[in-house]
Amino acid sequence: MIIGYVVGSATTQEANVLLEKKVRSGYYVTLEYDDEKVLGLVTLITTGSPLVDDSLNDIELVQRIKQMGNKIPIYMKAKVKLLCKLDGKLSQPDLPPVAGTPVRLATNEELSTIFSEGTIRIGKLIGSDVEVRIRVNALTRHLAILAATGSGKSNTVAVLSSRLSEVFGSVLIFDYHGEYYESEIKNLNNIEPKINPLNLTPDEFATLLEIRENATIQYRILRRAFKSFLEETKEKLKNGNVNYNELNNNFRNLILKKVDEVSKNEKRKDSKDEVINKIEDFLDRYSEIIDFTAGDVVDKIKIGKVNVINLSSLDEDAIDAIVSHYLRKILTSRKENKMKRKIGLKFPVLVVIEEAHVLLSKDSNTLTKHWAGRIAREGRKFGVGLIIVSQRPKGIDENILSQMTNKIILKMVEPSDKKYVLETSDNLSEDIVEGLSALDTGEAVIVGNIVRMPAIVKIDKFEGKLAGSDPNLIEEWKKAKEEIEEHADVLNWGE
């Protein structure tokens, strides 16, 4: 179906089209010229009238023209980004289209050859029934899922994760808000956020206790105490003289004893006291995540499963320590497997980090940022893919975001976020980024190696419940009122 004709001057990258049919941004079109077919993407729609243009300054004249009703001539124009030749190779057009070139909607067959040849389905092209299937192998080059709040990030993560598990993929979600832990995702494997201190580094333990490196004396005391505790305990392990349940019960006393031993020569008693306070405060708040009986975290990750770690009850520092600990263990274990084969994590893992602007902030040096950066640089070689999720892209470390070769970007309105995403992306153009604010909820731009061409997609709706779904306030108020009244009736019964 012809929707319009090329007008004015054009380039091999872009053409202006005078429309005779209504279309919207995100539709794919085909231009046939120079004995070739070229695929284009509508990136902008404008409308106007030659009678009522920008040069008109007389309000009374506008009112008189308005009274003419349907007689006012109106035009619609589209800006079309020329993507590639439909020649099998998807090569760039050699020549621009000439004025008068007909423009039609691309057929499902033309679009399917480009967008439906991947491994797993993620949704459909906007304005068509053409499946969009992404290339799973390309996820080792990492993925960013970015959007404004409420635009469909969680739905996208749920759909992507569940589809990956169906092809025996292993996904690990660090569930910041508890959205997936009690969801209806198939192949769910919930993992308790337990940490065995014997597997921690002194830096990770210090972060858990909120002792920063710039608190030099406190940091030194804790490092020495924890290192001494680890060495002594691991020596006992070799000799079989360790009872793990006793370690759980006595950890507080054992580590405080070590603090006392290593700080005897410290002149500032207040630093020692502060370390003791930090340890006691941490163990009072988070004793449930410290468990000497907990096995290696890597052993809990299952293949063909959506593995979920619920972090919703923890604060940012505890989350940082846990996430960084898991990232370190996963990368190290995959390296061991690649080098020695028979040990380490035996299958690739895709790791999902939510609230990336917090854990991978450009303004703070978190432990998670260090290990996520390592995975962004090295993970591809060892089968560890990173998927970062955020509603504040401008807050993410640019070195990490720029290494997310693939991006799924849902509705985004904030100009500074769009500008930052454009600056940190090699495969995004300004016209596509500008169109992000026009997307509806659940619609996304997909770019990178996971698709052959930029795809404007309606992401599939996750068929199930997510704990993070918006509450129905009216229904919850009504239910609470009924329960209160029912309880009052019981209390008043027999009076």
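Using N, Cα and C of the backbone, Cβ positions are placed for all residues, glycine too.
So, quick note: what you're seeing has the original residues, none of the substitutions.
These numbers come from a predicted model, not from an experiment.
Sequence annotations record features per position, and here Swiss-Prot assigns ATP binding site to Arg141, Gly150, Ser151, Gly152, Lys153, Ser154, Asn155, Lys458, Ile459. Within the same chain, residues at least 6 positions away in sequence whose Cβ sits under 8 Å from that of Ser151 (ATP binding site) are Gln391, Leu410, Lys411, Met412, Leu439, Thr441, Gly442. Annotation note: Ser151 (ATP binding site) sits in a coil segment as assigned by DSSP.
Using a 10 Å Cβ-Cβ cutoff, Lys153 (mutagenesis position) registers 23 neighbours. One mutagenesis experiment named in Swiss-Prot is Lys153 to Ala, and its note says Lack of ATPase and helicase activities.
Looking at Swiss-Prot, the entry for mutagenesis of Asp175 to Ala says: Strong decrease in ATPase and helicase activities. Under a cutoff of 8 A between CB atoms, and with a sequence separation of 6+ in the same chain, the neighbours of Asp175 (mutagenesis position) are Tyr181, Val308, Ile309, Asn310, Leu311, Ser312, Glu354.
In the three-state DSSP assignment, the secondary structure recorded for Glu355 (mutagenesis position) is coil. The Cβ of Glu355 (mutagenesis position) lies under 8 Å from the Cβ of Tyr176, His177, Val389, Ser390, each of which sits 6+ residues away along the same chain. For Glu355 to Ala, Swiss-Prot lists a mutagenesis experiment annotated as follows: Lack of ATPase and helicase activities. Decreases ssDNA-binding ability. Does not bind to blunt-ended dsDNA and Holliday junction substrate.
Record note (Swiss-Prot), mutagenesis Arg380 to Ala: Strong decrease in ATPase and helicase activities. The unchanged residue is displayed. For Arg380 (mutagenesis position), other Cβ atoms within 10 Å of its Cβ number 17.
Cβ neighbour count within 10 Å across all protein chains ranks Ile459 highest among the binding-site residues Arg141, Asn155, Ile459. For the recorded site, Arg380 (mutagenesis position), the DSSP three-state label reads helix. If you measure from the Cα atom of Ile459 (ATP binding site) to that of Arg380 (mutagenesis position), you get 26 Å. Cα separation, Arg380 (mutagenesis position) to Lys153 (mutagenesis position), rounded: 24 Å. Note: the CA-CA distance between Lys153 (mutagenesis position) and Arg141 (ATP binding site) rounds to 20 Å.
DSSP classifies Asp175 (mutagenesis position) as strand under the three-state reduction.
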